[in-house]
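Enquirer: Sharing a structure, written as structure tokens. Questions coming.
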Amino acid sequence: MINPELRDGRADGFIHRIVPKLIQNWKIGLMCFLSIIITTVCIIMIATWSKHAKPVACSGDWLGVRDKCFYFSDDTRNWTASKIFCSLQKAELAQIDTQEDMEFLKRYAGTDMHWIGLSRKQGDSWKWTNGTTFNGWFEIIGNGSFAFLSADGVHSSRGFIDIKWICSKPKYFL
């Protein structure tokens, strides 16, 4: 008969208890190591991609300023029809977020009036066509419900008059 005790006095079952724990710890260690490697590779890839990201040029009749493309119509329509036109171009009536945008739009629009993407219901605050509330950083002159840009600033009117319009959409990065 074989003696189940080893020379140091421990039972043979000791090895059967320790080996599975060693294998389990080894697997956990390997998984942690692989997780660190995968995370590091992802961070490096994202950082490299971000450095090489370039804005796509605005196409056709669209003009690029900063991170936006603008379209100035030659045709005239009411505010709602202008909004629909912009939507069909995957754009919105122009949203003016900065003084730089405002100066560019006024300079390019010249003396013509152009619908922009601000409207309000009677007694409500002004909202952009994307649903965000206008923060009031420029004055809107008049008591109408639809905003338009002219050479001397932003005015409001009833939306049924036919004037030119400006669409805007973001430049997309690749």
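Using N, Cα and C of the backbone, Cβ positions are placed for all residues, glycine too.
For all the noted positions, this structure keeps the original residue and models no substitution.
Below, the features straight out of Swiss-Prot:
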- 65-174: domain 'C-type lectin' (DOMAIN)
- Asn78 to Ala: Partial loss of glycosylation (MUTAGEN)
- Asn130 to Ala: Partial loss of glycosylation (MUTAGEN)
- Asn143 to Ala: Partial loss of glycosylation (MUTAGEN)
- Phe148 to Ala: Reduces affinity for KLRF2 40-fold (MUTAGEN)
- Asp152 to Ala: No effect on affinity for KLRF2 (MUTAGEN)
- His155 to Ala: Slightly reduces affinity for KLRF2 (MUTAGEN)
- Ile161 to Lys: Complete abrogation of KLRF2 binding (MUTAGEN)
- Asp162 to Ala: Reduces affinity for KLRF2 360-fold (MUTAGEN)
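Are these features on the surface or tucked inside, and what touches them?
Expert: In this structure, Asn78 (mutagenesis position) belongs to neither helix nor strand by DSSP; it is coil.
DSSP assigns Asn130 (mutagenesis position) to coil, not to a helix or a strand. Annotation for Asn130 (mutagenesis position): same-chain Cβ neighbours under 8 Å, separated by at least 6 residues, are Glu92, Gln95, Gly117.
Around Asn143 (mutagenesis position), the C-beta neighbours below 8 angstroms that are at least 6 residues distant in the chain are Ser156.
Phe148 (mutagenesis position) falls within a strand when secondary structure is assigned with DSSP.
In this chain, none of the residues that are 6 or more apart from Asp152 (mutagenesis position) has a CB less than 8 Å from its CB.
Neighbours of His155 (mutagenesis position), defined as other CB atoms within 10 A of its CB across all chains, total 16.
The Cβ of Ile161 (mutagenesis position) has 15 neighbouring Cβ atoms from other residues within 10 Å, across all protein chains displayed. DSSP assigns Ile161 (mutagenesis position) to coil in the three-state reduction, placing it in neither a helix nor a strand.
For Asp162 (mutagenesis position), the same-chain residues that are 6 or more apart in sequence and have a Cβ closer than 8 Å to its Cβ are Thr76, Arg77, Asn78.
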Enquirer: Run through the domain 'C-type lectin' (65-174) and tell me, per DSSP, how many residues are helix, strand and coil.
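Expert: Looking at the domain 'C-type lectin' (65-174) with DSSP, the answer is 21 helix, 39 strand, 50 coil.
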Enquirer: List, in sequence order, the same-chain residues at least six positions removed whose CB sits under 8 Å from that of Phe148 (mutagenesis position)?
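Expert: The answer is Met113, His114, Trp115, Ile116, Val154, His155, Ser156, Ser157, Ile163.
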Enquirer: Across the domain 'C-type lectin' (65-174), what is the average pLDDT of the model, as a whole number?
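Expert: That region's mean pLDDT is 95.
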